[in-house]
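Novice: Shown below is the structure under consideration.
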Amino acid sequence: MATTSLASAFCSMKAVMLARDGRGMKPRSSDLQLRAGNAPTSLKMINGTKFSYTESLKRLPDWSMLFAVITTIFSAAEKQWTNLEWKPKPKLPQLLDDHFGLHGLVFRRTFAIRSYEVGPDRSTSILAVMNHMQEATLNHAKSVGILGDGFGTTLEMSKRDLMWVVRRTHVAVERYPTWGDTVEVECWIGASGNNGMRRDFLVRDCKTGEILTRCTSLSVLMNTRTRRLSTIPDEVRGEIGPAFIDNVAVKDDEIKKLQKLNDSTADYIQGGLTPRWNDLDVNQHVNNLKYVAWVFETVPDSIFESHHISSFTLEYRRECTRDSVLRSLTTVSGGSSEAGLVCDHLLQLEGGSEVLRARTEWRPKLTDSFRGISVIPAEPRV
């Protein structure tokens with residue numbers, strides 16, 4: 001053991017010290033004797049006693065012996081260190097690693113769940129999951145060489161002032177990851193009719209391979225100058241067509257038709273919602289996830305405390321600009337925290353034009369953190 005070896009080294013050092021004369025000095029050594037002709041005759045006073053220069057040299061410690069003892073101590077410590085049971089740290093998944101599968105058509109990227117992405121129940125939110133998918137979308141386009149001047153625009157799209165806008169998104173969540181987990185996002189694109197592009201996602205637990213989230217979205221082209229929808233030019237189709245695959249993460253029959261709300265049918269209403277400068281992307285377009293945040297403005301906190309979103313459908317009807325003022329409306333079906341809930345949502349401009357319709361389905365959380373909440377409180381409409 002390290003203790004035994006070090007103790008032996010210290011005993012050796014002690015023996016060296018005891019071998020010196022009674023004054024703690026080393027014995028007289030012939031190699032330190034000075035020639036009589038060269039020996040100085042002057043005497044020096046040390047603590048009131050006169051000593052010659054030759055005698056002073058005799059009183060110096062034997063540094064070679066001390067150095068040998070110190071070397072022995074360090075050698076013993078180093079030997080014991082190499083004998084310890086040392087194991088290399090397990091290799092972590094390569095975070096933020098981009099790679100492809102299915103002959104280069106399925107893009108994969110891993111994400112570590114950060115502390116700022118989890119809530120009071122220690123799980124991620126639907127917004128954090130959608131942020132990961134949005135980041136994978138842009139890196140997918142960049143990796144296959146179809147990323148132009150803007151986010152998600154190809155070179156031919158940039159020449160024609162075109163950009164992709166999301167028309168519909170559906171997310172189905174089986175389980176939310178927690179802080180410290182690592183997830184892998186898979187995404188791929190395919191055709192949707194004559195003028196649409198479909199993008200599908202699978203989010204997996206890197207440790208177990210379990211599918212946590214499935215998502216599909218439909219995008220169409222919009223002219224950045226006229227802000228009107230456009231057909232897909234042949235040149236653009238030639239850029240993105242080779243990356244299309246015929247596979248879906250969510251079937252169309254899983255997506256239910258959305259209901260229209262108005263002031264008389266909504267349970268919760270909030271107005272005065274406006275986009276800010278940091279809500280815009282490089283295309284001067286309000287980020288899609290900002291619409292989701294506005295939808296949640298009229299969802300009671302009690303629902304977030306007792307339920308998770310199990311599915312989420314969004315239909316974008318109109319673009320809002322930086323000067324827009326919006327209203328968020330929500331109606332809730334069901335009233336017990338022990339059963340599933342369904343919420344219908346609407347975002348509209350202050351003038352009444354629809355911006356977005358949405359539907360969220362909620363399932364009870366498995367934790368007991370909020371067991372005290374039994375019913376969803378009625379709140380007055382504003």
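Each Cβ is built from the backbone N, Cα and C atoms, and glycine gets one as well.
None of the noted substitutions appears here; every position holds its original residue.
From Swiss-Prot, here are the annotated features:
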type     : residues      : note
MUTAGEN  : Thr137 to Tyr : Loss of catalytic activity
MUTAGEN  : Met197 to Arg : Converted to a 12:0/14:0 ACP TE with equal preference for both substrates; when associated with H-199. Converted to a 14:0 ACP TE; when associated with H-199 and K-231
MUTAGEN  : Arg199 to His : Reduces catalytic activity 250-fold
MUTAGEN  : Phe201 to Trp : Reduces catalytic activity 7-fold
MUTAGEN  : Asn283 to Ala : Reduces catalytic activity 33-fold
ACT_SITE : Asn283        : active site
MUTAGEN  : His285 to Ala : Loss of catalytic activity
ACT_SITE : His285        : active site
ACT_SITE : Cys320        : active site
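For the listed features, I'd like the structural context: burial, neighbours, distances.
Specialist: DSSP gives Thr137 (mutagenesis position) a helix state. In the structure as shown, the Cβ atom of Thr137 (mutagenesis position) sits within 10 Å of 23 other Cβ atoms.
For the recorded site, Met197 (mutagenesis position), the DSSP three-state label reads strand. When Cβ atoms from all protein chains are considered, those within 10 Å of Met197 (mutagenesis position) total 23, not counting its own.
Other Cβ atoms within 10 Å of the Cβ of Arg199 (mutagenesis position), summed over all protein chains shown, number 24.
Around Phe201 (mutagenesis position), the C-beta neighbours below 8 angstroms that are at least 6 residues distant in the chain are Met133, Ala136, Val185, Glu186, Cys187, Thr213, Arg214, Cys215, Thr216, Ser217, Ala249.
His285 (mutagenesis position) carries neither a helix nor a strand DSSP state and counts as coil. Listed in sequence order, Met163, Val165, Glu319 are the same-chain residues six or more apart from His285 (mutagenesis position) with CB atoms under 8 A from its CB.
Sequence-distant neighbours of Cys320 (active site) (same chain, 6+ apart, CB under 8 A from its CB) are Pro275, Val286, Leu326, Leu349, Val355.
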Novice: Cα of Arg199 (mutagenesis position) to Cα of Thr137 (mutagenesis position): how many Å, rounded?
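Specialist: With the alpha carbons as reference points, the distance is 8 Å.
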Novice: What Cα-Cα separation, expressed in whole Å, is found between Met197 (mutagenesis position) and Thr137 (mutagenesis position)?
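Specialist: A Cα-Cα distance of 13 Å.
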